[in-house]
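Features as listed in Swiss-Prot:
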DOMAIN    56-191  domain 'THD'
MUTAGEN   Asn63 to Gln  Loss of protein expression
MUTAGEN   Ala80 to Arg or Phe  Decreased CD27 binding
MUTAGEN   Arg83 to Ala, Glu or Lys  Loss of CD27 binding
MUTAGEN   Cys115 to Ala  No effect on protein expression but loss of CD27 binding; when associated with A-151
MUTAGEN   Cys133 to Ala  Loss of protein expression; when associated with A-168
MUTAGEN   Ser137 to Ala or Lys  No effect on CD27 binding
MUTAGEN   Ser146 to Ala  No effect on CD27 binding
MUTAGEN   Cys151 to Ala  No effect on protein expression but loss of CD27 binding; when associated with A-115
MUTAGEN   Asn170 to Gln  Decreased expression and decreased binding to CD27
Amino acid sequence: MPEEGSGCSVRRRPYGCVLRAALVPLVAGLVICLVVCIQRFAQAQQQLPLESLGWDVAELQLNHTGPQQDPRLYWQGGPALGRSFLHGPELDKGQLRIHRDGIYMVHIQVTLAICSSTTASRHHPTTLAVGICSPASRSISLLRLSFHQGCTIASQRLTPLARGDTLCTNLTGTLLPSRNTDETFFGVQWVRP
């Protein structure tokens with residue numbers, strides 16, 4: 001008859017089976033908790049508003065122009081208007097007010113209504129200016145553009161803006177801006193502190 005085993009008995013720890021039986025579900029539970037936490041964190045990040053991520057941004061469309069004596073352009077923004085939005089900055093009587101210090105990209109495009117290259121040169125000088133109009137202590141011109149012989153001008157620049165700065169846009173001359181949102185728009189984007 002063949003011999004079974006070596007004849008030496010190996011003592012097993014009585015809690016070994018219990019330890020194995022408890023360890024497997026514990027590790028599995030930790031892995032499941034980790035996966036669930038990562039998924040919830042990713043969902044929370046996707047649902048954060050742009051302001052909390054550090055993105056102050058606005059894209060505005062022309063609302064209306066003031067009286068003939070007032071060269072100021074008034075803007076509007078919001079999701080009900082289509083591609084127009086405000087995240088961070090706000091509108092104050094049609095002018096854009098900044099809520100966070102930093103370097104911003106300011107951009108604008110204005111197309112003159114009922115314009116051809118010959119009418120643009122006849123009504124020279126028609127000028128568009130963008131500047132900080134309030135507070136008065138920080139009043140400064142940021143962009144000044146002439147239409148010369150064209151009907152559309154567009155420009156952008158990086159500039160430092162401070163909390164409370166209000167940006168104003170002025171159109172001097174006899175021609176009016178187009179209300180078409182593809183032709184006339186104004187916006188800012190926070191770039192860095």
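In case you wondered, yes, glycine gets a Cβ from its N, Cα and C as well.
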For this session: Please work out the helix, strand and coil residue numbers for the domain 'THD' (56-191) from the DSSP assignment.
Result: 12 helix, 74 strand, 50 coil
Seminar exercise, completed: Counting other C-beta atoms within 10 angstroms, the emptiest spot among the mutagenesis positions Asn63, Ser137, Asn170 is Ser137
Exercise. When you measure from the Cβ of Arg83 (mutagenesis position), how many other Cβ atoms are you left with inside 10 Å?
Worked result: 11
For this session: Just give me the nearest neighbour of Ser137 (mutagenesis position) among the mutagenesis positions Asn63, Cys115, Asn170, Cα to Cα.
Result: Asn170
Problem set entry | Inter-residue C-alpha distance, Cys115 (mutagenesis position) and Arg83 (mutagenesis position) (nearest angstrom) | 25
Problem set entry | Using Cα positions only, nearest of the mutagenesis positions to Cys133 (mutagenesis position) (Asn63, Ala80, Arg83, Ser146, Asn170) | Asn170
Exercise. Over the domain 'THD' (56-191), what is the model's mean pLDDT?
Worked result: 89
Exercise. For the mutagenesis positions Ala80, Cys115, Cys133, Cys151, which one has the sparsest Cβ surroundings, going by other Cβ atoms within 10 Å?
Worked result: Ala80
Seminar exercise, completed: If you measure between the CA atoms of Ser146 (mutagenesis position) and Arg83 (mutagenesis position) and round to the nearest Å, you get 27
Problem set entry | Candidate nearest Arg83 (mutagenesis position) in space, where candidates are the mutagenesis positions Asn63, Cys151, Asn170 and distance is Cα-Cα | Asn63
Seminar exercise, completed: By Cα geometry, the one of the mutagenesis positions (Asn63, Ala80, Cys151) nearest Asn170 (mutagenesis position) is Asn63
